[in-house]
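Q: These came from Swiss-Prot, pasted as-is:
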BINDING   Cys438  heme binding site
MUTAGEN   Gly444 to Asp  In ref8; loss of activity
Amino acid sequence: MSWFLIAVATIAAVVSYKLIQRLRYKFPPGPSPKPIVGNLYDIKPVRFRCYYEWAQSYGPIISVWIGSILNVVVSSAELAKEVLKEHDQKLADRHRNRSTEAFSRNGQDLIWADYGPHYVKVRKVCTLELFTPKRLESLRPIREDEVTAMVESVFRDCNLPENRAKGLQLRKYLGAVAFNNITRLAFGKRFMNAEGVVDEQGLEFKAIVSNGLKLGASLSIAEHIPWLRWMFPADEKAFAEHGARRDRLTRAIMEEHTLARQKSSGAKQHFVDALLTLKDQYDLSEDTIIGLLWDMITAGMDTTAITAEWAMAEMIKNPRVQQKVQEEFDRVVGLDRILTEADFSRLPYLQCVVKESFRLHPPTPLMLPHRSNADVKIGGYDIPKGSNVHVNVWAVARDPAVWKNPFEFRPERFLEEDVDMKGHDFRLLPFGAGRRVCPGAQLGINLVTSMMSHLLHHFVWTPPQGTKPEEIDMSENPGLVTYMRTPVQAVATPRLPSDLYKRVPYDM
């Protein structure tokens, strides 16, 4: 009975505190929260669409209570600018739940670190050492190796009789490029052979990534109401097991590289070698090195494949745009060689298509939460210290106040007006902005552009037999990142000489 009374008293105290807080502050409008759980069970599976719908009713800034935590969601470019520029310093911390706390070793990485000396240090490592133009250029042959390997696989499979009518599932090929590219950049290892078979270490890597996404996407009551966690001990065990599994694999790879560096007395350009070389100079702990490596993997693997799949779906759905891109290829690159990243600057319409794809289909449509480290006002409303603020990037990109015909896929809009997408224009924010803008934005843009351009230069893409372009399912799957609900299927017809469909291997 005493435990029951304590529980009742605790609940009453929490409810009373929240009521007093709501009388004291002027919060943004939003759906009415329920006691204890807030709006947790009002949120629909595709979260960013749910918040967009609520914004249509309540306005471009809304309150969403997840448990006892206030989450403020903004859905306009003007308010995004307030969050990411005008009040950037007060909103530069991160909210970490149990999964991200475990993943980041209490914020010892970059993505989940609070703003402070540690964040400034590891951000400096990323911008001055890891994602420099020089290093990205030195790693370019890896990217070109992987996209040409993809072209070779598509060419082989599209000529099989059983695929000529039903087409190919593009996700398989794009996922292989993203997987091989990020593991080679981060770890210097290609876990997948030429036949697409993944080795034992690679299977473990993929399992860790998949399990981490499942844990990270949790909306369970225990994840958001800390004082109920004792009721879910299995969750704590799952987080601990996942962290140990990830660290075991990463330490083994780090040890391999340490031994290789000792034998060769030199470091390669892979990120693991760079971080091990910089360890003493920047005073990087093992937890920070592991955290940074996995930040790059989680931020750079699925997101690139997802964006490229959406872009290709738009090409199949909009044959006019596909044809216009291919006409530009034929003028600039021709039909007697394969294109390279050096060609991108001479392909303005291709760049517009990439921008339009990022606008309509940002890989992380709901920006990772910024936590307030002080009381702040956004849009005239009070945001108390400790609140979470989200920018609904997907909604901002569909705001008719700043985009003409926002739901239309029309790359020409970027020929009419040059819009930056690396954090300087708050209408287009696929990589965030301000202090927490993604340091690897250019790498992501290069890889998506490379995957897309090679597929379009080498092949004409049409829907499977019996499917009309307008029948392609353009709905999203629930999750932190936006996979297409139905993987896009398409028929590939080669358009270049057959000797241009071979992989250009690079051993590094």
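The backbone N, Cα and C atoms fix where each Cβ goes, glycine too.
Quantities reported herein were computed from a predicted structural model and do not represent experimental measurements.
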Q: Work out how many Å separate Gly444 (mutagenesis position) and Cys438 (heme binding site) at their Cα atoms, rounded off.
A: 10
Q: Name, in the order they occur in the sequence, the residues of the same chain whose CB lies under 8 A from the CB of Cys438 (heme binding site) and which sit 6 or more residues away.
A: Ala299, Phe431, Gly432, Gly444
Q: Under DSSP, is Cys438 (heme binding site) helix, strand or coil?
A: coil
Q: What is the Cβ neighbour count of Gly444 (mutagenesis position) at a 10 Å cut-off, with all protein chains included?
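A: Its Cβ has 20 other Cβ atoms within 10 Å.
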Q: Looking only at DSSP and grouping its letters into three states, which state does Gly444 (mutagenesis position) belong to?
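A: DSSP call for Gly444 (mutagenesis position): helix.
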